[in-house]
Amino acid sequence: MSLLNCENSCGSSQSSSDCCAAMAASCSAAVKDDSVSGSASTGNLSSSFMEEIQGYDVEFDPPLESKYECPICLMALREAVQTPCGHRFCKACIIKSIRDAGHKCPVDNEILLENQLFPDNFAKREILSLTVKCPNKGCLQKMELRHLEDHQVHCEFALVNCPQCQRPFQKCQVNTHIIEDCPRRQVSCVNCAVSMAYEEKEIHDQSCPLANIICEYCGTILIREQMPNHYDLDCPTAPIPCTFSVFGCHEKMQRNHLARHLQENTQLHMRLLAQAVHNVNLALRPCDAASPSRGCRPEDPNYEETIKQLESRLVRQDHQIRELTAKMETQSMYVGELKRTIRTLEDKVAEMEAQQCNGIYIWKIGNFGMHLKSQEEERPVVIHSPGFYTGRPGYKLCMRLHLQLPTAQRCANYISLFVHTMQGEYDSHLPWPFQGTIRLTILDQSEALIRQNHEEVMDAKPELLAFQRPTIPRNPKGFGYVTFMHLEALRQGTFIKDDTLLVRCEVSTRFDMGGLRKEGFQPRSTDAGV
């Protein structure tokens, strides 16, 4: 019932108060009828639904005109409706206002019923045709408002929860996060192949039964489940008590010193054993001569015989211990000789491998993340490569990598890379000082067809000490670059893979320098004698 109809029904003879009373009663009846019919109609919105739906909270381009703005939520009209008094509202906003604040227009307080609202399809079409910006951070696309919902479904910058850790990420980042960064991503133990979440791996590594651990006494590497038996039975340097500790010897020594201890303290052990036998003898004597116990009579004929047998056995065991000690010392000498032989053979194998590289050596530096962390904590990091030869015969060289500290002057946070000459097998047959060209390269480990290696080429300078024949195993003077590569460039590229950095050194002596020259590299100045 409109206000106009209410005024006409009142008549001129009635007072204004009677008119208002009739109008209020009519409105109350209309609200009651409308509320009943609304409960069965799908066109009306539930209160909980209306609380969630307001206007379009998006950024318009150009900015939204005020005529399309809802006076209640101050956002763009959603499902625009118009009142008899000519005002526009979001459908959900005005229905909620009527039900919460009373049957009146929020703008001019005119009487307003729900059944008086009618859709403003013209405004709806106009608003849906306006251009808006995607609200997702990083997305620069613009589209009509009617297409925004479909765009957000496929937008690569929309936030979605990681299915494993439930943290929000943009769609374009979630796959990388799941594979590389998610604390709940599945990883396998390299030792026992058990699958677990990444965040649980550190705890698992501390208790994995198949993980390699180092014996704290002898340095032997064993799997964790073997370590208890190793401590109890095998470890040569594990501390153990004397065999005669039960008789009163309180000495503790390494297991490999036990035989010597037994040999050097035989007399002491015999005295302790005799004292223990004497104490047993006293314990077996009757405490009361008037009422001797039959079970502990000293005149038992087998008692003294048993003591004699035990003493005889002790003498034999003492001789056996001496013999075993002598054998063990002999075997220890053999083992020492075998260890020296093995060490010599290992050195020869390493020397032969170094001679096979023919002047091209790739140095694999593992656990490089640990070295970077040490550098960030301002702990010096200096690493030397194994030696390698330029040929057979050839010069023996090695590389030195130094991570400069953040506080270093003029070279802070740089990788310094140098080459050192070493004493080699063929030094007496080679011309000195060393002359040639050296190419140093940090390899790009990406899968790209064209890899962006970082490399420098330098010529040897015979007048420097770095290229003279070394008089000690490794020449203390090096030749190379203090500022070979900045650590920031290293981190931004794909130079580190599986926590490993690859450094390549290619050496051409004065007899085969043509290969490097043909590639057009011009050496830059180096930092000599560092």
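Our numbering is plain: 1 for the first residue shown, then up by one each step along the chain.
For all residues, glycine too, the Cβ spot is worked out from N, Cα and C.
A 10 Å cutoff on Cβ-Cβ distances gives K327 (mutagenesis position) a total of 11 other Cβ atoms nearby, all chains included. Looking at Swiss-Prot, you'll find the mutagenesis K327 to R noted as follows: Abolished ubiquitination by the SCF(FBXL2) complex.
Per Swiss-Prot, the feature domain 'MATH' maps to 358-507; the stated evidence is sequence analysis.
DSSP gives W363 (mutagenesis position) a strand state. Taking the Cβ of W363 (mutagenesis position) as reference, residues of its chain lying under 8 Å away and at least six apart in sequence are, in sequence order, S385, P386, M399, L502, V503, R504, C505. Here Swiss-Prot notes a mutagenesis experiment, W363 to A, with the remark: Decreased interaction with FBXL2.
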Secondary structure content, the domain 'MATH' (358-507) (per DSSP, counts of residues): 21 helix, 61 strand, 68 coil
